[in-house]
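Each remark here refers to the structure printed beneath this line.
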Amino acid sequence: MNPFQKNESKETLFSPVSTEEMLPRPPSPPKKSPPKIFGSSYPVSIAFIVVNEFCERFSYYGMKAVLTLYFLYFLHWNEDTSTSVYHAFSSLCYFTPILGAAIADSWLGKFKTIIYLSLVYVLGHVFKSLGAIPILGGKMLHTILSLVGLSLIALGTGGIKPCVAAFGGDQFEEEHAEARTRYFSVFYLAINAGSLISTFITPMLRGDVKCFGQDCYALAFGVPGLLMVLALVVFAMGSKMYRKPPPEGNIVAQVIKCIWFALCNRFRNRSGDLPKRQHWLDWAAEKYPKHLIADVKALTRVLFLYIPLPMFWALLDQQGSRWTLQANKMNGDLGFFVLQPDQMQVLNPFLVLIFIPLFDLVIYRLISKCRINFSSLRKMAVGMILACLAFAVAALVETKINGMIHPQPASQEIFLQVLNLADGDVKVTVLGSRNNSLLVESVSSFQNTTHYSKLHLEAKSQDLHFHLKYNSLSVHNDHSVEEKNCYQLLIHQDGESISSMLVKDTGIKPANGMAAIRFINTLHKDLNISLDTDAPLSVGKDYGVSAYRTVLRGKYPAVHCETEDKVFSLDLGQLDFGTTYLFVITNITSQGLQAWKAEDIPVNKLSIAWQLPQYVLVTAAEVMFSVTGLEFSYSQAPSSMKSVLQAAWLLTVAVGNIIVLVVAQFSGLAQWAEFVLFSCLLLVVCLIFSVMAYYYVPLKSEDTREATDKQIPAVQGNMINLETKNTRL
């Protein structure tokens, strides 16, 4: 039977090759050499692209820097909802590059795609800024505007991601491949410069400027929006200087159809009646031209190498989550400068700005002079190893922190701290329901202690009997407690005798390097205490206890206090990182109020500087892996599919974020053990990647052109040539 003839069931085994598809590609017209920057190999158009990328990254990272706080304090979402939406937005930003690449390669081309999606990007910033104006509607409207804005921003930033880097690479002639390689380093430099500056500036716009009596989120979102407008204007200004390769048809659809046809054709002919073919994609030769099949082969070869890569991003992206939470339990006082926990991640773009020229101009050149073939894939493998080491160091730091962290009571346990506000020493005996002794402790008057005693209960809730011996007096008080809580027993004067009150304590270190304070008012007048931006704390008279209030670390020499008829000042002194304080207001003097200061939970002692080694390692890993990966993706992509491959590279970042969410949600491990788990997983992935890369044969510029005129070389497996020994890891 003729293989090109329909059978009785009207199923087509093979489709005839159209005359148009069999024709060779028309020769390209001679290219005009674009103007260069100061006689270098860099086209002038590159300057517009790099400035555009700097402004766009400033816009993105600046908005993202204050996004979580916006969710928490403006929309009043809880931490779980805020975290979920934040990571969902981040993942969406790395999934949409597939759409942008498809539009660029099959419809509009890279230039128009960048222009149009940048307009969508700007519109998203407009919605986001409007959603941060307090007087504009209620919470529902703010939420809708915010989610619409974030969706448009994700579409805009994700859609242009694969296009901008590849469009910059298009500006170079083939003979300037070395300059193109350096361009990707400059491009990555612009990304991190924008990230570094915006991460410093936008939190200042939010916190230091007040809008409608609160933090100015509208300004913090509006300024990044203006930077995106500037990015669009700068990019459009270079329009006449750009080389604009036209789109080469519906590439994504062609690739999918080609792969599908090859698989179906191979499956239909699995009986072996027809001769075997050198590669499974060769089964598409009856319908698709050889140059397309060769391009798809080159694409799948690189995509196969991409399979292990998400694990690297799973580690790298934890700088903004797990590592920040780790910094939250450390002391940010560096002596000459006080560093907040969420500011530590600024170290990454700062080090990138140093490491990129250091690696390009010094380290790589020294390795080259030693005649070591340090290829792109080898750099990426070394980057993975450095990331493994970074997380091993993070695990060591975490174990050190665990030795200093404030413990939490378990089931049928409570922690009890005794504070003596009486004039003399008091002996405290705590008895259980069966009069069994749970605690015997002597406490000096106004003794400053951070000591908590662990008491074992007989049930989840229980009444405890407190026997207080003061001079010759014995006082008995009963208090109810519940398991897994921390309590403070406050002993105070009651005329000639003493009494006690049991106050539930948080027992938890304040988040984000803040200090937590509360007050006990022994005066006979109600007291209002003003702590800067928040509403005054009200403390009732005669041993009234205030709620906790978190404040920034710093000195508070003159806190405003007032009763119904007088105004006073109160010196709180230095409030330190992660410390919980109790202030007992004892009396009024001519200088103001006097208070006794006690630390419930001690200061974070481990310096945040101990995170420096892990940041150095992970940043070096990023430079070797990410910068190299950008250039590798471009150089190994067929000319018709460069944006598609760039989008696939970014897609590995999205998958990496999902890995973090899954492991963090279901591992149930201690934090140090989770760090070790990630380190070991990446080490295994690195070994697999190294084996895959050993057999990888790099794509040469003439490979796909030659494929249209001669037989496709023998390649086996998943596009890994097992016959050649000309390997390049």
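Cβ coordinates come from backbone N, Cα and C, glycine included.
No noted substitution is present; original residues retained.
For Asp170 (mutagenesis position), the same-chain residues 6+ apart in sequence whose C-beta sits under 8 angstroms from its C-beta are Lys110, Arg243, Lys244, Pro245, Lys642. Under its mutagenesis entries, Swiss-Prot includes Asp170 to Ala with the note: Loss of transporter activity, at least for di-alanine. No effect on plasma membrane location.
Quoted from Swiss-Prot, the note on the mutagenesis of Lys642 to Ala is: Loss of transporter activity, at least for di-alanine. No effect on plasma membrane location. In the three-state DSSP assignment, the secondary structure recorded for Lys642 (mutagenesis position) is helix. Packing around Lys642 (mutagenesis position) is summarised by its Cβ count: 27 other Cβ atoms lie within 10 angstroms of its Cβ, all protein chains included.
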